[in-house]
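Features as listed in Swiss-Prot:
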BINDING   His223, Glu246  1,2-diacyl-3-O-(beta-D-galactosyl)-sn-glycerol binding site
MUTAGEN   Ser25 to Phe  In akr2a-1; small plants with small and curled rosette leaves, as well as delayed flowering, especially in chilling temperature conditions. Abnormal abaxial epidermal wavy cell shape and absence of cell boundaries between the neighboring surface cells. Impaired interaction with APX3
MUTAGEN   Pro113 to Leu  In akr2a-3; small plants with small and curled rosette leaves, as well as delayed flowering, especially in chilling temperature conditions. Abnormal abaxial epidermal wavy cell shape and absence of cell boundaries between the neighboring surface cells. Impaired interaction with APX3
MUTAGEN   His223 to Ala  Reduced binding to monogalactosyldiacylglycerol (MGDG)
MUTAGEN   Tyr294 to Ala  Reduced binding to phosphatidylglycerol (PG)
MUTAGEN   Arg296 to Ala  Reduced binding to phosphatidylglycerol (PG)
Amino acid sequence: MASNSEKNPLLSDEKPKSTEENKSSKPESASGSSTSSAMPGLNFNAFDFSNMASILNDPSIREMAEQIAKDPAFNQLAEQLQRSIPNAGQEGGFPNFDPQQYVNTMQQVMHNPEFKTMAEKLGTALVQDPQMSPFLDAFSNPETAEHFTERMARMKEDPELKPILDEIDAGGPSAMMKYWNDPEVLKKLGEAMGMPVAGLPDQTVSAEPEVAEEGEEEESIVHQTASLGDVEGLKAALASGGNKDEEDSEGRTALHFACGYGELKCAQVLIDAGASVNAVDKNKNTPLHYAAGYGRKECVSLLLENGAAVTLQNLDEKTPIDVAKLNSQLEVVKLLEKDAFL
């Protein structure tokens, strides 16, 4: 699988920005520069919705969307759509699809003047915005669609996110508008979809291995299985001679990937196999830096239980605690500080 060999922004001399700036459209590194060194896989993070968010936050589009969300007639149409597929939201249920009712309702939606105006304006903005081009291209990629489906399935099993997704399913446009204005929810959704965080490289990984282009490295099976949470595949790779501490071109080991993604079982398998918990990548980030920055609390606990150092600094002189603070991972900060003072 191809990897991004661009210069890692952690080496930048720029000063850190504020927390609010770190939530802007481009993820910030520990030194305040844009993240450019991506984990193996897609160079463009198809799950970073920040560009689309900026378009949807356009005052005129937001005003129209809010009007539609509050429009009783439009909400009635949304209810009709839900009734046309009555079992769609039930776990394990097969939809009882009423095609005629669905088509009739969609025709009414499309003839709603406000909806048509908003859709046309939004469509024009999306097509004309150069920053949205890679987003649209990525979602036409079958690998991205498969990865999206996989992440959505995980989100529906997440105890924190499941109630939110259920409410959006049940509440329609009004529920969507409610959560679109909630930065904490957007942050959780972004983390669940693998969006990058401040202080660390982009985490995006494609669901299937790509053919390595000339001059680019191919991702090892150990790295790939650890990234995707394939426990049995990882065990098989190690049993067949895979190197538990193999490094990619950026110096990252399988444990870096497993901890960055929160793949606890894979991290445990690697540690049981003797993987170094204090391995450093080319920017001196340890697996604990990754787990802390991405808020993977269980992986942080596992690493600490197995002797991971809390005080090691990366090239930007940031400890795992610093990276956790930079990304507002408060529960992780408490855990790390407790260990540091033992």
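Indices start at 1 and increase along the chain as displayed.
Cβ from N, Cα, C; glycine included.
For all the noted positions, this structure keeps the original residue and models no substitution.
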Taking the Cβ of Arg296 (mutagenesis position) as the reference point, list residues of the same chain whose Cβ is under 8 angstroms away and which are at least six residues distant in sequence.
-> Cys259, Gly260, Tyr261, Gly262, Leu264, Tyr290, Val332
Cβ neighbour count (within 10 Å, all chains shown) around Glu246 (1,2-diacyl-3-O-(beta-D-galactosyl)-sn-glycerol binding site) | 14
How long is the line from the C-alpha of Glu246 (1,2-diacyl-3-O-(beta-D-galactosyl)-sn-glycerol binding site) to the C-alpha of Tyr294 (mutagenesis position), rounded to the nearest angstrom?
-> 22
Separation of alpha carbons, Tyr294 (mutagenesis position) and His223 (mutagenesis position) (Å) = 18
According to DSSP, folded down to helix, strand and coil, what is Arg296 (mutagenesis position)?
-> coil
